[in-house]
Amino acid sequence: MEKGDTHILVFPFPSQGHINPLLQLSKRLIAKGIKVSLVTTLHVSNHLQLQGAYSNSVKIEVISDGSEDRLETDTMRQTLDRFRQKMTKNLEDFLQKAMVSSNPPKFILYDSTMPWVLEVAKEFGLDRAPFYTQSCALNSINYHVLHGQLKLPPETPTISLPSMPLLRPSDLPAYDFDPASTDTIIDLLTSQYSNIQDANLLFCNTFDKLEGEIIQWMETLGRPVKTVGPTVPSAYLDKRVENDKHYGLSLFKPNEDVCLKWLDSKPSGSVLYVSYGSLVEMGEEQLKELALGIKETGKFFLWVVRDTEAEKLPPNFVESVAEKGLVVSWCSQLEVLAHPSVGCFFTHCGWNSTLEALCLGVPVVAFPQWADQVTNAKFLEDVWKVGKRVKRNEQRLASKEEVRSCIWEVMEGERASEFKSNSMEWKKWAKEAVDEGGSSDKNIEEFVAMLKQT
């Protein structure tokens, strides 16, 4: 790294869904002349696959996260406390050397779930900003929980928040998936807003057209808000960032060739793509209902079932659907969603998957499991109007009939053309946001100009 180059640190939370958005923003900053050092853990660095110019442009700085000291008996709070303590100390040690190097960093951009990074940055006189990997709608909900203006679970049948549609309790993020850790999870997610008054900027992985009113509300919190999303590889949007077709980090090995060859043989818009992310674990009864519902649609389908989940499928399921379905352990989701054969995405509604569906113009069947997925599903169905949300019964089970009905309605029903038309509109608006002169591109340009002036 040459002396005098404008240099920043990027510090993501060490999980795939948090690293990839910050990596994508880093690529756009590099394309505009900024030098980036990515601070991460050894485990993550071993899985990074930066291609072309980015393999040289992003300097990887590895620090310990304390995971080697973790005990199996540790609670989530104990694990997070150790992570914070270890990472704080190691970040301080790293910065003591970096700040006296020939080209010290001017700025640190960090994952919002690690607000303690801001305090370390202040110690060293570094300008700083949190990066929110989630939607601004979730930011609003968590902020109001932090300040005691909203309780989880809520005490009223409807919830009214500034610049948000009217919400029901079933639209709020579900943080009770691990009852023993609910309080810890809520503390972690609401702490993202505990010290924002000391941040220079707030970066959000969204775009103005998608969440404009909520973004305006965030700006009332007193710090400038920079929307820089969607953080999807440029090849699928504006194509202005060279050699940017993949995120650069995958903790799973995709069956890319198998999936794409199979899709090539199917008619346009005929395939249902099913994936519920890298973390969700589904109960055996629910997975069985899901499998039967998918099978009974008679649709071609590509289903990602991780190896750890495959044993929950009904006996001989894979063999029984061989003519219609392909079941794989992982795939390149962007490649699949961009394929013309795919007509619907059955998704858990993680924010990255939500953005990918919108960016690639694919209607959805929303099947959220926990956390922000629930709120994302609400917006996909009722605000952005690109699909249907699966309903559960009193036992919190989605029946095979409900699964089949939702898939059929999105792909063949009366509103199928509406869902597709709306999806294509969002695809256009997402591309416009990151293209030259778009809202997100302008925000990135302004940030780069600010860095070069200081």
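Note: Cβ is positioned from N, Cα and C throughout, glycine not excepted.
For all the noted positions, this structure keeps the original residue and models no substitution.
Features reported for this protein in Swiss-Prot:
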ACT_SITE  His18  active site, proton acceptor
ACT_SITE  Asp111  active site, charge relay
BINDING   His18, His144, Ala371  anthocyanidin binding site
BINDING   Ser278, Cys331, Gln333, Trp351, Asn352, Ser353, Glu356, Asp372, Gln373  UDP-alpha-D-glucose binding site
MUTAGEN   Ser15 to Ala  In UGTMG1; increases catalytic efficiency more than 10000-fold for the 3-OH glycosylation of mogrol, and acquired ability to convert the generated mogroside I-E to mogroside II-E via 24-OH glycosylation; when associated with H-28, R-47, M-48, L-76, Y-79 and I-109
MUTAGEN   His18 to Ala  Loss of catalytic activity
MUTAGEN   Arg28 to His  In UGTMG1; increases catalytic efficiency more than 10000-fold for the 3-OH glycosylation of mogrol, and acquired ability to convert the generated mogroside I-E to mogroside II-E via 24-OH glycosylation; when associated with A-15, R-47, M-48, L-76, Y-79 and I-109
MUTAGEN   His47 to Arg  In UGTMG1; increases catalytic efficiency more than 10000-fold for the 3-OH glycosylation of mogrol, and acquired ability to convert the generated mogroside I-E to mogroside II-E via 24-OH glycosylation; when associated with A-15, H-28, M-48, L-76, Y-79 and I-109
MUTAGEN   Leu48 to Met  In UGTMG1; increases catalytic efficiency more than 10000-fold for the 3-OH glycosylation of mogrol, and acquired ability to convert the generated mogroside I-E to mogroside II-E via 24-OH glycosylation; when associated with A-15, H-28, R-47, L-76, Y-79 and I-109
MUTAGEN   Met76 to Leu  In UGTMG1; increases catalytic efficiency more than 10000-fold for the 3-OH glycosylation of mogrol, and acquired ability to convert the generated mogroside I-E to mogroside II-E via 24-OH glycosylation; when associated with A-15, H-28, R-47, M-48, Y-79 and I-109
MUTAGEN   Thr79 to Tyr  In UGTMG1; increases catalytic efficiency more than 10000-fold for the 3-OH glycosylation of mogrol, and acquired ability to convert the generated mogroside I-E to mogroside II-E via 24-OH glycosylation; when associated with A-15, H-28, R-47, M-48, L-76 and I-109
MUTAGEN   Leu109 to Ile  In UGTMG1; increases catalytic efficiency more than 10000-fold for the 3-OH glycosylation of mogrol, and acquired ability to convert the generated mogroside I-E to mogroside II-E via 24-OH glycosylation; when associated with A-15; H-28; R-47; M-48; L-76 and Y-79
MUTAGEN   Asp111 to Ala  Loss of catalytic activity
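Taking every pair among His18, His144, Ala371, the residues recorded as binding anthocyanidin, the greatest CA to CA distance is 23 Å. His144 (anthocyanidin binding site) is 24 Å away from Met76 (mutagenesis position) when you measure Cα to Cα.
Of all the recorded positions listed here (His18, Arg28, His144), the one with the fewest other CB atoms within 10 A of its own CB is His144. Reduced to three states, the DSSP call for Arg28 (mutagenesis position) is helix. Around Leu109 (mutagenesis position), the same-chain residues at least 6 positions away in sequence with a Cβ under 8 Å from its Cβ are Ile8, Leu9, Val10, Phe11, Leu22, Leu25, Arg128, Ala129, Phe131, Phe203.
Cβ packing within 10 Å was compared across the recorded positions Thr79, Gln333, Asn352, Gln373, and the lowest neighbour count falls to Thr79.
Look at Ser15 (mutagenesis position): DSSP puts it in coil. The recorded positions examined here are Met76, Ala371; by Cβ neighbour count within 10 Å, the least packed of them is Met76.
If you check the binding-site residues His144, Gln333, Asn352, Glu356, Ala371, Gln373 against His18 (mutagenesis position), the ones with a Cα inside 10 Å of its Cα are Asn352. Of all the recorded positions listed here (Thr79, Gln333, Asn352), Asn352 has the Cα closest to the Cα of Ser15 (mutagenesis position). Distances between the Cα of Thr79 (mutagenesis position) and those of the binding-site residues His144, Gln333, Asn352, Glu356, Ala371 are shortest for Ala371. A gap of 18 Å separates the Cα atoms of Glu356 (UDP-alpha-D-glucose binding site) and Ala371 (anthocyanidin binding site). Sequence-distant neighbours of Asp111 (mutagenesis position) (same chain, 6+ apart, CB under 8 A from its CB) are Phe11, Pro12, Phe13, His18, Leu22, Val117, Pro130, Phe131, Thr133.
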